[in-house]
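Chemist: I have a structure here, written as structure tokens, and I will follow up with some questions on it.
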Amino acid sequence: MKRVQTAEEREREAKKLRLLEELEDTWLPYLTPKDDEFYQQWQLKYPKLVFREAGSIPEELHKEVPEAFLTLHKHGCLFRDVVRIQGKDVLTPVSRILIGDPGCTYKYLNTRLFTVPWPVKGCTVKYTEAEIAAACQTFLKLNDYLQVETIQALEELAVREKANEDAVPLCMAEFPRAGVGPSCDDEVDLKSRAAYNVTLLNFMDPQKMPYLKEEPYFGMGKMAVSWHHDENLVDRSAVAVYSYSCEGSEDESEDESSFEGRDPDTWHVGFKISWDIETPGLTIPLHQGDCYFMLDDLNATHQHCVLAGSQPRFSSTHRVAECSTGTLDYILERCQLALQNVLNDSDDGDVSLKSFDPAVLKQGEEIHNEVEFEWLRQFWFQGNRYKLCTDWWCEPMTHLEGLWKKMESMTNAVLREVKREGLPVEQRSEILSAILVPLTVRQNLRKEWHARCQSRVVRTLPVQQKPDCRPYWEKDDPSMPLPFDLTDVVSELRGQLLEARS
């Protein structure tokens, strides 16, 4: 079954096509630091972009952070993700790992990543290697540092905006420290917008990726990451990035003036105003230990891309992930809400329900879908990658699967009820109307996830990274109250609903 694009995807694709049509065979202009107008353009059009050269960052971090990157790479902890783009599975050219607050997740391109926890107070994490534990500690230390720097940058931005000053962009230099005095409420707001709860680590060796796409609008060269807005972030929250390109990249690009445009041997980050063909884009070279910050609404109003250099590169991208529906505590609470409708459950797994109120049943089936498709299948689709670093998620996922299995029995109890003789026709119709949509969604998504686990892309993955279609069971499995394939169940429900309405 061909997937139908969402309205947002269709609009985005239409904008892209219109932009390419307007360009025809010409490139949009973009600026590099060697261009005379570069800093003026930055000041006028990109004032919420802050850059810090490596020399202004503590030397201790420059020693520890690269060691942490290399440690995780050595232990094979970074993975290319199989993401979903316009209904197709695509293997990312960049390898990633998510580190952050215990129980947090971060979703991008329809893929939910689960944190390898960093060692925060009050949480015991058992790592598979002492070196991995030390690396996670380092990224927590980097996170704390970047959080302080971000708050200071936001304070300075607030002062400049309040004074309506046309300040020189905060780049290639220390942040100003004086003359800043926000109110208590403002200070709380600034801290919340810099309260980084995860970092998404990235790695790519461009020499092993000969098929990288060309940047389509400006002619900037090979892209490691295409134009995008970072997803799933708290509104107006900042993003901080620490960049580390491996040895060799600096020596090869001493004289950038010999190039027209950006030096293709040096990694760059590119920025543009979304869907704007008038304002020149910016490309900023990224050398070892450089950092940049996207403040306030910059991530919403502008797009950015990462332009590949010639050497391998790591980055640590610190974010305030929007976790209102993305933490372990959240999904456990949702499960408990659904299970409140269980009256009795027997030793054989059968259950009876307290209420057959249509709204209660609908809510229960929607939670059933949420835990299955947003958590269990997302987790197991990524194979056994998380066990390489820690067993932290093993017990919670086993527990979630047990709760999900009880919800299967709850669905079975509802199906028994709609077949019960003597059930008033109107009540039967209301129950069927409440559960038919979530069960149809469940059937369609199970079919989709099962197909994804056998797609051409995943067949190329190493054994440890291959997706596990879980939960999955055969038709006659005595431990399961309902079949995996709900085609017949959904068809029967539709027939019953038509009969009840006739």
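A Cβ is built for glycine as well, from the same backbone N, Cα and C atoms used for every other residue.
From Swiss-Prot, for reference:
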BINDING   Arg96, Tyr108, His228, His229, Asp230, Glu231  substrate binding site
BINDING   Asn202, Tyr292, Arg313, Phe314, Ser315, Thr317, Arg319  2-oxoglutarate binding site
BINDING   His228, Asp230, His304  Fe cation binding site
MUTAGEN   His304 to Ala  Reduced enzyme activity
MUTAGEN   Arg313 to Ala  Loss of enzyme activity
MUTAGEN   Ile367 to Ala  Reduces enzyme activity by about 60%
MUTAGEN   Ile367 to Phe  Alters protein structure and causes an increase in whole body metabolism, leading to a lean phenotype in adult males, but not in females
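Show me how these features fit into the structure around them.
Modeler: According to its DSSP assignment, Glu231 (substrate binding site) is coil.
Around Thr317 (2-oxoglutarate binding site), the same-chain residues at least 6 positions away in sequence with a Cβ under 8 Å from its Cβ are Thr199, Leu200, Leu201, Asn202, Asp230, Val239, Ala240, Val241. In the three-state DSSP classification, Thr317 (2-oxoglutarate binding site) falls within a strand.
Mapped onto three states, the DSSP output places His304 (mutagenesis position) in strand. If you draw a 10 Å sphere around the CB of His304 (mutagenesis position), it holds 24 other CB atoms from the protein chains shown.
Of all Cβ atoms in the protein chains displayed, 24 besides its own lie within 10 Å of the Cβ of Arg313 (mutagenesis position).
In the structure as shown, the Cβ atom of Ile367 (mutagenesis position) sits within 10 Å of 23 other Cβ atoms.
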Chemist: Would you mind ranking the binding-site residues Asp230, Glu231 by how many other Cβ atoms sit within 10 Å of each Cβ and giving me the lowest?
Modeler: Glu231
Chemist: Where the distance is taken from Cα to Cα, which of the recorded positions His228, His229, Ile367 turns out closest to Arg319 (2-oxoglutarate binding site)?
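Modeler: It is His229, whose Cα lies nearest.
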Chemist: Around Ser315 (2-oxoglutarate binding site), which residues of its chain at least 6 apart sit with Cβ under 8 Å of its Cβ?
Modeler: Leu201, Asn202, Val241, Tyr242, Ser243, Tyr244, Val306
Chemist: Around the C-beta of Arg319 (2-oxoglutarate binding site), how many further C-beta atoms are within 10 angstroms, looking at every protein chain?
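Modeler: The Cβ of Arg319 (2-oxoglutarate binding site) has 25 Cβ neighbours within 10 Å.
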Chemist: Between the Cα atoms of Phe314 (2-oxoglutarate binding site) and His304 (mutagenesis position), find the distance and write it as a whole number of Å.
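Modeler: His304 (mutagenesis position) has its Cα 17 Å from the Cα of Phe314 (2-oxoglutarate binding site).
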Chemist: Going by C-alpha distance, which of the recorded positions Tyr292, His304, Arg313, Ile367 is nearest to His229 (substrate binding site)?
Modeler: His304
Chemist: At the Cα level, what's the spacing in Å between His304 (mutagenesis position) and His228 (substrate binding site), rounded?
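Modeler: It is 6 Å, counting Cα to Cα.
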Chemist: Between Arg96 (substrate binding site) and Ile367 (mutagenesis position), how many Å separate their Cα atoms?
Modeler: 29
